[in-house]
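Annotated features in Swiss-Prot:
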type	residues	note
ACT_SITE	C174	active site
MUTAGEN	A207 to M	Turns into a pentaketide synthase
MUTAGEN	A207 to G	Turns into a octaketide synthase
BINDING	S281, G318, G319, R320, A321	CoA binding site
Amino acid sequence: MGSLSDSTPLMKDVQGIRKAQKADGTATVMAIGTAHPPHIISQDSYADFYFRVTNSEHKVELKKKFDRICKKTMIGKRYFNFDEEFLKKYPNITSFDKPSLNDRHDICIPGVPALGAEAAVKAIEEWGRPKSEITHLVFCTSGGVDMPSADFQCAKLLGLRTNVNKYCIYMQGCYAGGTVMRYAKDLAENNRGARVLMVCAELTIIALRGPNDSHIDNAIGNSLFGDGAAALIVGSDPIIGVEKPMFEIVCAKQTVIPNSEEVIHLHLRESGLMFYMTKDSAATISNNIEACLVDVFKSVGMTPPEDWNSLFWIPHPGGRAILDQVEAKLKLRPEKFSATRTVLWDYGNMISACVLYILDEMRRKSAAEGLETYGEGLEWGVLLGFGPGMTIETILLHSLPPV
């Protein structure tokens, strides 16, 4: 039997099918929705709250140290799905290392998809098309694991059609907002007519625990992380007059920094999600960020800008030190991280959902100020995810004018 060549009718049919399956244009962000739980705790009072609910007020010196950590975070307040009365029912969760994973999962398994669905409803409403037109769902969380997974539960809550193509991304941490955008780009561009609902939802009770003198890492995590969810509608070839694209997702790349996996790592144990971080996290990211930026520009045949201030910026706010050191390394003006610092102040670090909140903050402020594009009036920008591995997600965005 002879081999098939490109000239055979069958191969031509396959090539035609493949061409017809692909979209003509670049993936675009068409709508954004966000949601957060009702309980607000100010950062100024968080040390009092934290040491009270964990029955640790006798640890006077540790509390003073934790309060200093909180005051340096540049966070004003955070939202949580718990309050003091709620936590009184779970003394195992507020201990440092008592077995508590079952209780944490009992809270997160229904809570994560519900919060994600709340954000998704807002994105779908802004999009303005029927939810039956959603072809793909990508759901991301670090708030527990279960089967059927959170994507299934979110689709069920939203009433999406039963043949929606679902994807679930568990336990990726703080870089995952960029990861989900990378998935959404590939799905939208390789499936003609696809409309991808991407959802990131996080509940930090999976990692909440009492303070321990010999484990300051978890205390740092408790000073930073907040609860929240964000959803985007992503698709190529927008329908003129119906869909309103804001950003084109031009390129999406992931980079793992060699020999850095011990810088930030987390482990799911019987006592919940344990957080470990060294003081090298900010330097590790800032020392490698420029190479990632150069790579993403060169991969699409563009010359990297001589001045990084010519771009708009959506970096994940892993913490104040990370933002400060990246800003210094790239010689950025302070206002370039304005949207990120606003979200950090208003919500804290919401893990995977954070960069999507920042995208929302930027486009809303740009539109309100009457700027020429949703990207602070600029044409090109980058979205950056930082997290365990150490992993960097670099997304090259092209901003469009408000309509």
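Glycine residues also receive a Cβ, built from the backbone N, Cα and C atoms like all the rest.
When secondary structure is read from DSSP and collapsed to three states, R320 (CoA binding site) falls in the helix class. When the Cα of A207 (mutagenesis position) is compared against those of the recorded positions C174, G318, G319, A321, the shortest separation belongs to C174. Other Cβ atoms within 10 Å of the Cβ of A321 (CoA binding site) number 16 in total over all chains. Note on S281 (CoA binding site): other Cβ atoms within 10 Å of its Cβ, all shown chains, come to 21. Apart from S281, G318, G319, R320, A321, the residues listed for CoA, the same chain places the Cβ atoms of A282, P317, I322, L323, D324, Q325 within 8 Å of the centroid of those Cβ atoms. Shown are the recorded positions C174, A207; the one with the most C-beta atoms within 10 angstroms of its own C-beta is C174. For the binding-site residues S281, G318, G319, R320, A321, a Cα-Cα cutoff of 10 angstroms around C174 (active site) retains G318. Largest Cα-Cα distance over the residues recorded as binding CoA, namely S281, G318, G319, R320, A321, equals 11 Å.
Between the binding-site residues G318, G319, the minimum number of other C-beta atoms within 10 Å of a residue's C-beta occurs at G319.
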